[in-house]
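Structure first, commentary second.
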Amino acid sequence: MGSQLVPPPSAFNYIESQRDEFQLSHDLTEIVLQFPSTASQITARLSRSCMKIDHCVIEYRQQVPINASGTVIVEIHDKRMTDNESLQASWTFPIRCNIDLHYFSSSFFSLKDPIPWKLYYRVSDSNVHQMTHFAKFKGKLKLSSAKHSVDIPFRAPTVKILAKQFSEKDIDFWHVGYGKWERRLVKSASSSRFGLRGPIEINPGESWATKSAIGPTNRNADLDIEEELLPYRELNRLGTNILDPGESASIVGIQRSQSNITMSMSQLNELVRSTVHECIKTSCIPSTPKSLS
């Protein structure tokens, strides 16, 4: 999802964590954010409220030599998602660039669950020794509560660069996109009872034989799967000569109605002439008179 640089909002009523030194690591390392106190969370839980992050600020202040090189990567994860889908936003910037990172959430969370957001950093391609205290991080967090969730307009991540020798061309940031969805049709009671099916859909590499089923669908309750009778599935292994049913009945009927006799134009004229001559000859013979007796 594309993002752009915009001025970050002014901070007020933020929960601030301590500005702590962190060691350089090539592996993801957590930056602990300060969330509302347990008492505040219990109060919101008793009022049956849900919460969201309005705004999160991550302040990065480097403390490395001027010839230090490398890239710092900061990531925000939502632990309600599976591990390979938990990443929500990320930033990359030079290790010597003092910077403020701004993140805006687009979802609510329940206080009955652990607070899902985790903040991590790692450093790549650096000439600074690992385990060196290379920078200080500080997190500022603003949350809000609501009786129920509502649609939240999307706001892209932003940055505020505090080092004059760097610009937005040296920074990159990313935000997760909306999840994919597709319409799923509901099976009616009648179609489920009698095993009725829709039309067969033939996909590339398939044939009618691989998709044709006979009889009602049997459902395996133990495995929760539908068992189909597909007697023609293996027919594609046979040769085309065996499977070819021949010409259709309509083509055969047309062929039977067609004559194999061919005549030239002169032969046709001669046939017509002789036929006409015979007709004239027959019609011109006088009838035998009847005798009067």
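Here the Cβ of each residue, glycine as well, is placed from N, Cα and C on the backbone.
No noted substitution is present; original residues retained.
Taken from Swiss-Prot as is:
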type: MUTAGEN; residues: Phe35 to Ala; note: No effect on subcellular location. Reduced levels of infectivity and very attenuated disease symptoms. No effect on NSP relocalization
type: MUTAGEN; residues: Asn67 to Ala; note: No effect on subcellular location. Reduced levels of infectivity and very attenuated disease symptoms. No effect on NSP relocalization
type: MUTAGEN; residues: Lys79 to Ala; note: No effect on subcellular location. No effect on infectivity. No effect on NSP relocalization
type: MUTAGEN; residues: Asn260 to Ala; note: Mislocalizes to the cytoplasm. Almost complete loss of infectivity
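Cβ neighbour count within 10 Å across all protein chains ranks Lys79 highest among the mutagenesis positions Asn67, Lys79. Rounded to the nearest whole angstrom, the C-alpha distance between Lys79 (mutagenesis position) and Asn67 (mutagenesis position) is 37.
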